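Notes for the one structure printed next.
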Amino acid sequence: MDAATLTYDTLRFAEFEDFPETSEPVWILGRKYSIFTEKDEILSDVASRLWFTYRKNFPAIGGTGPTSDTGWGCMLRCGQMIFAQALVCRHLGRDWRWTQRKRQPDSYFSVLNAFIDRKDSYYSIHQIAQMGVGEGKSIGQWYGPNTVAQVLKKLAVFDTWSSLAVHIAMDNTVVMEEIRRLCRTSVPCAGATAFPADSDRHCNGFPAGAEVTNRPSPWRPLVLLIPLRLGLTDINEAYVETLKHCFMMPQSLGVIGGKPNSAHYFIGYVGEELIYLDPHTTQPAVEPTDGCFIPDESFHCQHPPCRMSIAELDPSIAVGFFCKTEDDFNDWCQQVKKLSLLGGALPMFELVELQPSHLACPDVLNLSLDSSDVERLERFFDSEDEDFEILSL
């Protein structure tokens with residue numbers, strides 16, 4: 001199995017193509033580039049995103065479960081990538097760049113440690129898979145974009161260093177009042193006893209010397225995830241321009257989705273092609289050294305990223321945004337409102353101030369969903385299910 005996987009992955013690396021020579025701008029997570037004058041900057045931006053792929057020979061999930069996620073963990077890895085981008089923006093900033101063999105700040109290794117393949121890392125494959133069991137997903141079962149978003153939201157409660165407000169907008173509706181209420185609420189640590197002792201905290205998200213308190217903050221940084229279905233079996237062309245504009249926003253975290261049972265993390269576009277990081281490469285698991293230093297080169301894509309036609313995108317996706325401040329959120333709202341002015345384009349979701357009366361009013365401070373709720377949402381959004389709503393065809 002390993003030999004076949006390695007052979008397949010070697011072929012995949014040989015197939016990567018350079019960017020096309022085009023006057024079309026390249027958009028990467030809110031940044032605009034020119035192929036002709038900024039190619040090195042494009043590749044540096046791509047290489048600075050955390051790239052999570054299949055891994056093998058990690059500690060068994062649940063003690064007796066799988067030691068590799070090859071063949072089933074691609075959407076989980078994409079969920080890790082979009083969430084890692086939120087943590088990078090939170091702790092390092094969007095303009096931070098990774099350089100091979102250059103010393104990085106401690107906060108970088110703290111972010112990376114939160115995703116290492118072991119049971120005590122906040123967003124590890126172990127935590128995601130085991131949290132998914134509580135939501136009706138057996139270990140080794142494929143996730144849709146909504147399911148992984150729901151699981152990551154629950155895991156974020158334990159990450160008091162990042163102190164994120166995670167909101168998943170359901171029913172294709174983003175309610176501004178709900179988000180403001182959530183982000184202005186201080187949430188105490190819910191998982192202080194769920195992770196190792198203080199001496200191990202640096203390996204799980206807390207940098208050495210970090211101060212973690214429950215002091216109220218005027219605005220907790222927002223991770224906004226919006227699961228969507230943009231067509232029946234293919235993406236509706238009327239959504240394409242709106243989708244492109246999502247990658248232009250400075251708050252963009254990208255998109256998770258891809259093709260049925262083959263997930264990708266989309267970070268931008270050029271012309272009519274999406275740019276993405278592909279998790280379908282199996283690499284050996286990485287263990288931090290005694291000083292919590294991580295050999296990190298395998299977590300960065302150092303070749304031109306993959307591209308695919310937007311028309312090939314499976315219509316089941318989740319779009320992500322990060323708003324570090326309330327001003328960022330207000331700016332994002334204004335940009336979304338302007339999208340309605342795009343000629344011939346359909347909005348992918350609705351932005352409203354208050355909860356519409358025809359929708360049940362959720363408890364926005366409830367940080368978990370029961371399994372029946374998750375099962376209902378999963379049936380609605382996951383691409384493998386045929387019972388879904390069609391948006392504005």
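Every residue, even glycine, has its Cβ placed from backbone N, Cα and C.
Keep in mind that this structure shows the original residues, not the substituted ones.
It should be emphasised that the depicted structure is a prediction, and the values quoted were computed from it without experimental measurement.
The Cβ of Cys74 (active site, nucleophile) has Tyr54, Trp142, Gly258, Ser262, Ala263, His264, Pro279, His280 as same-chain neighbours under 8 Å, each 6 or more residues away in sequence. For Cys74, the entry in Swiss-Prot reads active site, nucleophile, with the evidence type experimental evidence.
Taken from Swiss-Prot, the feature active site applies to Asp278 (among others), supported by experimental evidence. Of all Cβ atoms in the shown protein chains, 21 besides its own fall within 10 Å of the Cβ of Asp278 (mutagenesis position).
As annotated by Swiss-Prot, active site applies to His280 (among others).
Residues within less than 8 Å, Cβ to Cβ, of Cys78 (mutagenesis position) and separated from it by at least 6 positions along the same chain comprise Phe52, Pro145, Val148, Ile256, Gly258, Ala263, His264, Tyr265, Pro279. A helical conformation is recorded for Cys78 (mutagenesis position) in the three-state DSSP classification. Quoted from Swiss-Prot, the note on mutagenesis experiment Cys78 to Ala is: Reduces the redox sensitivity and retains activity in presence of H(2)O(2).
A helical conformation is recorded for Cys89 (mutagenesis position) in the three-state DSSP classification. The Cβ of Cys89 (mutagenesis position) lies under 8 Å from the Cβ of Leu253, Phe322, Lys324, each of which sits 6+ residues away along the same chain. A mutagenesis experiment is reported in Swiss-Prot for this position, Cys89 to Ser, and the note states: Does not affect formation of disulfide bonds.
Reduced to three states, the DSSP call for Ser121 (mutagenesis position) is coil. Here the residue is the original one, but Swiss-Prot notes a mutagenesis experiment at this spot, Ser121 to Ala: Decreased phosphorylation by AKT2; when associated with A-262.
One mutagenesis experiment named in Swiss-Prot is Trp142 to Ala, and its note says Strongly reduced protease activity. When Cβ atoms from all protein chains are considered, those within 10 Å of Trp142 (mutagenesis position) total 19, not counting its own. According to DSSP, Trp142 (mutagenesis position) sits in a coil region rather than a helix or strand.
According to Swiss-Prot, the mutagenesis experiment Cys189 to Ser carries the following note: Does not affect S-nitrosylation. Strongly decreased S-nitrosylation, leading to increased hydrolase activity and autophagic flux; when associated with S-292. Does not affect formation of disulfide bonds.
Among the sequence features in Swiss-Prot, the mutagenesis site Arg229 to Ala is noted as follows: Strongly reduced protease activity. Within 10 Å of the C-beta of Arg229 (mutagenesis position) there are 23 other C-beta atoms, taking all protein chains into account.
Here Swiss-Prot describes Ser262 to Ala as a published mutagenesis experiment; the accompanying note says: Decreased phosphorylation by AKT2; when associated with A-121. In the shown protein chains, 14 other C-beta atoms lie within 10 A of the C-beta of Ser262 (mutagenesis position).
When secondary structure is read from DSSP and collapsed to three states, Asp278 (mutagenesis position) falls in the coil class. Swiss-Prot documents Asp278 to Ala as a published mutagenesis change and attaches the note Complete loss of protease activity.
Its Cβ placed at the centre, His280 (mutagenesis position) has 20 other Cβ atoms within 10 Å. According to Swiss-Prot, the mutagenesis experiment His280 to Ala carries the annotation: Complete loss of protease activity.
Here the residue is the original one, but Swiss-Prot notes a mutagenesis experiment at this spot, Cys361 to Ser: Reduced formation of intrachain and interchain disulfide bonds in response to oxidation. Abolished formation of disulfide bonds, leading to increased autophagy; when associated with S-292.
Recorded in Swiss-Prot as a mutagenesis result, Ser383 to Ala carries the remark: Decreased phosphorylation, leading to decreased hydrolase activity and autophagic flux. Does not affect interaction with ATG8 family proteins.
Quoted from Swiss-Prot, the note on mutagenesis experiment Ser392 to Glu is: Phospho-mimetic mutant; slightly increased interaction with ATG8 family proteins.
The annotation that Swiss-Prot gives for the mutagenesis experiment Ser392 to Ala reads: Decreased phosphorylation, leading to decreased hydrolase activity and autophagic flux. Does not affect interaction with ATG8 family proteins.
Annotation note: Ser262 (mutagenesis position) sits in a strand segment as assigned by DSSP. Ser121 (mutagenesis position): 21 other CB atoms within 10 A of its CB, across all protein chains. Cα separation, Arg229 (mutagenesis position) to Asp278 (mutagenesis position), rounded: 21 Å.
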